[in-house]
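Peer 1: As listed in Swiss-Prot for this protein:
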BINDING   Cys96, Cys101, Cys137, Cys141  [2Fe-2S] cluster binding site
MUTAGEN   Cys61 to Ser  No change in UV-visible and EPR spectra
MUTAGEN   His92 to Ala  No change in UV-visible and EPR spectra
MUTAGEN   Cys96 to Ala or Ser  Alters UV-visible and EPR spectra
MUTAGEN   Cys101 to Ala or Ser  Alters UV-visible and EPR spectra
MUTAGEN   Cys104 to Ser  No change in UV-visible and EPR spectra
MUTAGEN   Cys137 to Ala or Ser  Alters UV-visible and EPR spectra
Amino acid sequence: MLRRLSPIQPDSFEFTPANLEWARAQMTKYPEGRQQSAIIPVLWRAQEQEGWLSRPAIEYCADLLGMPYIRALEVATFYFMFQLQPVGSVAHIQICGTTTCMICGAEDLIRVCKEKIAPEPHALSADGRFSWEEVECLGACTNAPMAQIGKDFYEDLTVEKLAALIDRFAAGEVPVPGPQNGRFSAEALGGPTALADLKGGEAHNASVARALRLGDSIKRIDGTEVPITTPWLATQNGV
């Protein structure tokens, strides 16, 4: 699939001071002269800051890493996780359309997106707050059909559940991610058939619990949310 940059581009891009510090910390993971190896996390951080990857953002990251613009552009256009056009200011919804989800109703979820957001993928809703696209397998096949919204998975969806999620996002809420039908993690719908007497007591699986604890879900990253740690420097610095 041919991927092109959006014809709508901002005049410039630069990291916030905190995100610039974060990006430079990523560069220290690699030997001197190999800083270009940090291109994926640095591009990802730029996308988290702005919501999508503009040409100025790609070129800024290339300059930061000392690499030709075309090399950074090759990476940005190769990986579908990079959004090359503006996305909804509240949420970008990615509907899994691969086999299991398709069999379980992904086409119906896509119809909801067309009706409530925009008729075409990657187009913004009338108020600019939402966008959507169909993507390949997101790896939650047991809990099909599902969607990724921001950083989180919303699983075991129905037409009604997805429509309600969109309405809640529009109202300023951030619904709890994970299964939307009461299932714990990826257990069988009828409940566990082995180790049935093992009572964990957790309300959510580890990834959902972490998302709730950090409060880092669909919001943009300004650099203050995630601590900058460089444990790989401890040994070489003698700390």
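Our numbering is plain: 1 for the first residue shown, then up by one each step along the chain.
Note: Cβ is positioned from N, Cα and C throughout, glycine not excepted.
Bear in mind that the values here come from a model prediction, so they are computed numbers and not experimental data.
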Peer 1: I need the least crowded one of these recorded positions (Cys101, Cys104, Cys137, Cys141), counting other C-beta atoms within 10 angstroms of each C-beta.
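Peer 2: Counting other Cβ atoms within 10 Å of each of the recorded positions Cys101, Cys104, Cys137, Cys141 gives the minimum at Cys137.
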Peer 1: Where does Cys96 (mutagenesis position) sit in the DSSP three-state scheme?
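Peer 2: Looking at the DSSP assignment, Cys96 (mutagenesis position) belongs to a strand.
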Peer 1: Specify the nearest of the mutagenesis positions Cys61, His92, Cys101, Cys104 to Cys137 (mutagenesis position), where nearness means the distance between Cα atoms.
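Peer 2: Nearest candidate: Cys101.
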Peer 1: Can you name the residues of this chain that are 6 or more positions from His92 (mutagenesis position) yet have a C-beta less than 8 Å from its C-beta?
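Peer 2: His92 (mutagenesis position) has long-range Cβ partners Gly51, Gln83, Phe130, Ser131, Trp132, Glu133, Ile149, Gly150.
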Peer 1: Return the residues near Cys96 (mutagenesis position) by Cβ distance under 8 Å, restricted to its own chain and a separation of at least 6 in sequence.
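Peer 2: Residues satisfying the criterion: Ala106, Glu134, Val135, Glu136, Cys137, Leu138, Ala140, Ala144, Pro145, Met146, Ala147, Gln148.
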Peer 1: Write out, in the order they occur in the sequence, the residues of the chain not among Cys96, Cys101, Cys137, Cys141 that have a C-beta within 8 Å of the mean position of the C-beta atoms of the recorded [2Fe-2S] cluster site.
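Peer 2: Once Cys96, Cys101, Cys137, Cys141 are set aside, the remaining close residues are Gly97, Thr98, Thr99, Thr100, Met102, Ala106, Glu136, Leu138, Gly139, Ala140, Ala144, Pro145, Met146.
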Peer 1: From the Cα of Cys141 ([2Fe-2S] cluster binding site) across to the Cα of Cys61 (mutagenesis position), what is the distance in angstrom?
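Peer 2: Cα-Cα, rounded: 35 Å.
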Peer 1: What number of additional C-beta atoms lies within 10 angstroms of the C-beta atom of Cys61 (mutagenesis position)?
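Peer 2: The Cβ of Cys61 (mutagenesis position) has 28 Cβ neighbours within 10 Å.
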Peer 1: What is the interatomic distance between the Cα atoms of Cys101 (mutagenesis position) and Cys141 ([2Fe-2S] cluster binding site), given in whole Å?
Peer 2: 7
